[in-house]
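*Asks:* In Swiss-Prot, the entry for mutagenesis Pro565 to Ser states: In spt16-4; induces a spt phenotype characterized by depletion of many mRNAs; when associated with L-570. The structure shown retains the original residue. Record note (Swiss-Prot), mutagenesis Pro570 to Leu: In spt16-4; induces a spt phenotype characterized by depletion of many mRNAs; when associated with S-565. The unchanged residue is displayed. Annotation of the mutagenesis experiment Gly836 to Asp in Swiss-Prot: In cdc68-1; induces a spt phenotype characterized by depletion of many mRNAs. For the mutagenesis experiment Pro920 to Leu, the note given by Swiss-Prot reads: In spt16-6; induces a spt phenotype characterized by depletion of many mRNAs.
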Amino acid sequence: MEELNIDFDVFKKRIELLYSKYNEFEGSPNSLLFVLGSSNAENPYQKTTILHNWLLSYEFPATLIALVPGKVIIITSSAKAKHLQKAIDLFKDPESKITLELWQRNNKEPELNKKLFDDVIALINSAGKTVGIPEKDSYQGKFMTEWNPVWEAAVKENEFNVIDISLGLSKVWEVKDVNEQAFLSVSSKGSDKFMDLLSNEMVRAVDEELKITNAKLSDKIENKIDDVKFLKQLSPDLSALCPPNYKFNFDLLDWTYSPIIQSGKKFDLRVSARSTNDQLYGNGCILASCGIRYNNYCSNITRTFLIDPSEEMANNYDFLLTLQKEIVTNILKPGRTPKEVYESVIEYIEKTKPELVPNFTKNIGSLIGLEFRDSNFILNVKNDYRKIQRGDCFNISFGFNNLKDSQSANNYALQLADTVQIPLDETEPPRFLTNYTKAKSQISFYFNNEEEDNNKKKSSPATKVPSKPDRNSKILRTKLRGEARGGAEDAQKEQIRKENQKKLHEKLEKNGLLRFSAADANGPDSEPRQYFKKYESYVRDSQLPTNIRDLRIHVDWKSQTIILPIYGRPVPFHINSYKNGSKNEEGEYTYLRLNFNSPGSSGGISKKVEELPYEESADNQFVRSITLRSKDGDRMSETFKQIADLKKEATKREQERKALADVVQQDKLIENKTGRTKRLDQIFVRPNPDTKRVPSTVFIHENGIRFQSPLRTDSRIDILFSNIKNLIFQSCKGELIVVIHIHLKNPILMGKKKIQDVQFYREASDMSVDETGGGRRGQSRFRRYGDEDELEQEQEERRKRAALDKEFKYFADAIAEASNGLLTVENTFRDLGFQGVPNRSAVFCMPTTDCLVQLIEPPFLVINLEEVEICILERVQFGLKNFDMVFVYKDFNKPVTHINTVPIESLDFLKQWLTDMDIPYTVSTINLNWATIMKSLQDDPYQFFLDGGWNFLATGSDDEASDESEEEVSEYEASEDDVSDESAFSEDEEGSEVDDDISGDESEDYTGDESEEGEDWDELEKKAARADRGANFRD
């Protein structure tokens, strides 16, 4: 059992403090009662949870604590009681006023638990009728299910006067001791570090005009708490602030709340604010808030970043800084009430800038510690019943909202928040625990001047149309069979696209150097990140199988162990230590050689292997191999086969474990028990958890959706809103089904299968389709209706499809609405789609607002465009009718995505679409070896970008190099072999189309002197096709 690091001296000191103070609580309770059910990660600031953290530094679920005169009773499980056993001796001291009793409950004996509950209620009743509890606490779980009926009955029977003790508890843990102040310093330093990361990401997004929402930028920062490499970089600064005898542990770092980023024209300065799904607005001001907690002690920091501010905004920000200094230095004094503090702040504003008084926040912060916002100690005009004391720690948070800039007429807001400690020493002034820069020069950024200068420099060349591409464009248009486009307007668009791509490539290279450093290298010279996974066959001798007494080789499948008889004793070898073996027969003996993992065997362990097969140490001794012989050949053969099968099974199990390593256990779905649950009936799901395909139902609940199969109650799929990355609706227009597609952030398990996409669909039409082309003649025997009936049938089908689209679109919108802003519905744009082969078969790919998708034929394709680093268009060369697309992701560990065999007619459109989506692309005439490219990129990404990044490809795609290659191609003269090859390729597909093209549209395009240019490619192809057909007839 893992040993918990509980400081029992602190536990005794604090529980005695609580015992000595509770008689002074409002309402004079005779006893205190704290009941904690299951842990609630959604609300970690309930009073009982805070009490556990204050006393033990841990939360003990399913535990009851009662304080009655002379004793403290704790009812908990036997496993948790073992951790608290040491505390009992501390309370046996004769000077101690109370004793501690541990009562152990048992989940399997509800009658015993009820007796314990009755006994503790009897003690409470004997203490008096007034019982103090935290009334607003609300817990769930089996423990609460057992306790609540007993307590409710006892309250009625004994006529208990139950009172709320939240205010009294707030006063008990208000003053922070030295250790608590140290924990607050650690958490505050963590907030500084994450604010620095947030500001860098925010400034980069504004500077590069990235299309990112406030919420997505917030999620990006929030996910950094799971980045072990980043946390290790913070460790030296944070560990120096820890209390003596407390070792820093970055696993104790967590978010107080999700980072809040606000931009645009609407701002919320309350602590309950959330990041919106609006685009990050890089003008005016951006408010950013971070809160980190360490060992459950909270901190908070808020900064205002000014983007191209006017003089009025800058002056008001200067006043904000002055006001903060005034509050902390001169107003926040021990002995004053929050009402006096707030009124003093208002007086100062009225004296200095009276026009800002209506815009000032209704409070200037609150007490902070184990509770992020103590509602019983808010610094506002209503709080006249508390007084500031030495040792208090405050989140000083205030600002001005709904300000209007006279220059731009835009709304803006200013806000500052810092964690401030009032020291225990009277000679020391209040101390800022959060120290991230707030100086105006450091938080102000100016971009407009630079952009205006750049626009002036680039305005003249941007409108200039070069003459050289104009000549080549005609040739290119003919060879690729695209639509006829010409003139200066098309050439100008092409030039603009090239310039935009050039900027995107420059930005890509610049970002690469910013994202990576030399420390990110993971090449052959870097230190391998390898580890050893411990294993154990048996803990005690009694666990060995009973049949080992025959001193034969045994294979214990249950313990994954080979048991060998050595010197008359069974010696276990875990299958993980076994490498390979061999079996040979020599004379009457059969020899079995077993080789084990050991240092130095087979040239050592490759650096590519992450998991070491053994733990190398100077103290360890290894067995390299063991050879056994026996006259019982059949027995040895059977044993060798069992060992081989056990090794295969262990290897397979380990591969499955690694494959499912990225599967995240979702939180529990909270069912909607109030109001009407929205549902969508008669739908099918892909993939299907059942073997049979039957219509089912999907429900919308409080924090997610649930697909429920009618076949079995346990056959269902729960998807939380927080795990949905993309919610996509695809109409049945042009398709046989209507679809709501859900692409997940983290895969979930369906049985033993890992899935990242879940799709709900319904077939759009159940009508039979006549594919014979015979009309009524083909089925006159069965169909007697005329054209009017057929027309009415078609109209009815259109109505059904429209109603189906409306029903599914309404349900998709309902999912987005229930997510409280986490999700938005994306629609597919069929008009922008194109054919391609992302897997094995040709499908129709379509873009949405943020993705490129294929949702009709499994396996589905969902490419998030914001995750794409670059797109490479491969096999783009003269004479080929299709090309390939390769998407490289910003996460270089993620495999690239191929979409093959895209028609060449889509090339120009896709180039423009990629440019519009701010995705740089390059063009290659060949298929590249992506395994080699990505391997070099992963080994040392910093050196990759230092050497020019993606410039090793055809940078800018449509650059001058491609133009020159086109000129060379235009002088190509076809040989007989080449012509016959091309005609053979196109004969079946284009035979009749070539004639139509030459006699129709193509002839109208060429109004110049064709005698100088000679026959074009289509004409040569046509002749070759006729020649081949003639040769076939002769044959």
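Cβ atoms here come from the backbone N, Cα and C positions, even for glycine.
Distances, neighbours, how buried they are, the whole picture for these features please.
*Replies:* DSSP assigns Pro565 (mutagenesis position) to a strand. Taking the Cβ of Pro565 (mutagenesis position) as reference, residues of its chain lying under 8 Å away and at least six apart in sequence are, in sequence order, Ile548, Leu551, Arg552, Ile553, Val571.
In the three-state DSSP classification, Pro570 (mutagenesis position) falls within a strand. Counting Cβ atoms from all protein chains shown, Pro570 (mutagenesis position) has 18 others lying within 10 Å of its own Cβ.
If you take the C-beta of Gly836 (mutagenesis position) and look for same-chain residues 6 or more apart in sequence within under 8 angstroms, you find Ala842, Val843, Cys845, Gln854, Met885, Ile899, Asn900, Thr901, Val902.
Long-range Cβ proximity for Pro920 (mutagenesis position), meaning a same-chain Cβ under 8 A and a gap of 6 or more residues, is found for Gln501, Leu504, His505, Lys507, Leu508, Ile870, Cys871, Leu914, Trp950.
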